[in-house]
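Participant: This is the feature table in Swiss-Prot:
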type	residues	note
VARIANT	V9 to I	In strain: NA-1064/97
VARIANT	I16 to A	In strain: NA-1064/97 and NA-1383/97
BINDING	H67, H139, E205, D280	Mn(2+) binding site
VARIANT	D83 to N	In strain: TIGR4
VARIANT	I148 to M	In strain: NA-1383/97
VARIANT	K193 to N	In strain: NA-1064/97, NA-1383/97 and NA-1508/92
Amino acid sequence: MKKLGTLLVLFLSAIILVACASGKKDTTSGQKLKVVATNSIIADITKNIAGDKIDLHSIVPIGQDPHEYEPLPEDVKKTSEADLIFYNGINLETGGNAWFTKLVENAKKTENKDYFAVSDGVDVIYLEGQNEKGKEDPHAWLNLENGIIFAKNIAKQLSAKDPNNKEFYEKNLKEYTDKLDKLDKESKDKFNKIPAEKKLIVTSEGAFKYFSKAYGVPSAYIWEINTEEEGTPEQIKTLVEKLRQTKVPSLFVESSVDDRPMKTVSQDTNIPIYAQIFTDSIAEQGKEGDSYYSMMKYNLDKIAEGLAK
């Protein structure tokens, strides 16, 4: 009997070692997967797929700039303890002050084992400015087709780490991506009806290149990315001169930037700011745009309305 007990202990130990080596977590006992997302957009997509099956921590607070961020002690702790970490990649958290690179290095986390870029598979667009030329444009989520890629990558890694809930994740993924796909198709039809001479989305940061490509609306901006100088007199003058040659009816300003440079552009061109829109963050809970889906629907509706005036 003693020998049998010893063999049973060895057998169970072997199972635990295999599970640890494969990176899978045993969630049958009710212990949830610990997941970290770098920003509110990725966190919301993750929540739509994982529901209450995980413990989720989002690092960059709603409304703050994910390009350059200083992690708090809680972020460091949660990252160190995480079973799975999702980040955007393509020059967002790893550009600027490279805060995410430092965070995962200090937590001794390994890429494609502990942390994964949800943008894997996106058709990347590159920056064009003198100081940023050749670097990746990180704002891929502003094209709903890329949001679907994000969701699929998230579901894949959740299922790999937590196979006990794979069916649950895949069911939620299907429902969620069908919803995003429907909004994407409806929005493309809407933008196709706007006259070509009115099609120009003007924002503070040049974050809408992926949006432009997806919905056939060229973009113009004051500065290209939030890691460079923002709203200099020269940048404003360049945009004002460009807009005077167009028939664009409306300007837009993002919720996460200083609106003063765009107000100057509006005054100098007599083109009104139609609406505040979202780029790097969803809205606070309970407000319009408080999820990735509602943020994108709000953006698509407001931009179409503003350009149709």
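The first residue you see is number 1, and the count goes up from there.
Heads up, the Cβ atoms here are built off N, Cα and C, so glycines get one too.
Nope, none of those substitutions made it into this model, it's the original residues.
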Participant: So which one is it: of the recorded positions H67, H139, K193, which has the fewest other Cβ atoms within 10 Å?
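Facilitator: Looking at the recorded positions H67, H139, K193, the Cβ with the fewest others within 10 Å is that of K193.
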Participant: If we count other C-beta atoms within 10 Å, could you say which of the recorded positions D83, E205 has the fewest?
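Facilitator: So among D83, E205, the recorded positions given, the one with the fewest Cβ atoms within 10 Å is D83.
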Participant: May I ask you to report the DSSP-based helix, strand or coil state of K193 (variant position)?
Facilitator: coil
Participant: Work out the three-state DSSP category of H67 (Mn(2+) binding site).
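Facilitator: In the DSSP reduction, H67 (Mn(2+) binding site) maps to coil.
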Participant: What are the sequence-distant neighbours of D280 (Mn(2+) binding site), meaning same chain, six or more residues apart, C-beta distance under 8 angstroms?
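Facilitator: Set apart from D280 (Mn(2+) binding site) by at least 6 residues yet with Cβ under 8 Å, we have N39, I41, D65, P66, H67, H139, A207, N226, E254, S256.
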Participant: What three-state secondary structure does DSSP assign to E205 (Mn(2+) binding site)?
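Facilitator: Going by the DSSP assignment, E205 (Mn(2+) binding site) falls within a strand, counted as strand.
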Participant: Suppose we draw a 10 Å sphere around the Cβ of I148 (variant position). How many other Cβ atoms does it contain, all chains included?
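Facilitator: Taking every protein chain into account, the count is 19.
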Participant: Please tell me which one of the recorded positions listed here (I148, K193, E205) sits closest to D83 (variant position), measuring Cα to Cα?
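Facilitator: Given the candidates I148, K193, E205, the nearest one is I148.
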Participant: Can you tell me the three-state DSSP label for I148 (variant position)?
Facilitator: helix
Participant: Calculate the distance in Å between the alpha carbons (Cα) of I148 (variant position) and E205 (Mn(2+) binding site), and round it to a whole number.
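Facilitator: Cα of I148 (variant position) to Cα of E205 (Mn(2+) binding site) measures 24 Å after rounding.
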Participant: Please report the Cα separation of E205 (Mn(2+) binding site) and K193 (variant position) in Å, rounded to an integer.
Facilitator: 26
Participant: Near the Mn(2+) site, what residues other than H67, H139, E205, D280 in the same chain have a C-beta no further than 8 Å from the centroid of the listed C-beta atoms?
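Facilitator: Not counting the recorded site residues, we get D65, P66, L92, P138, A207, I225, N226, E254, S256, T279.
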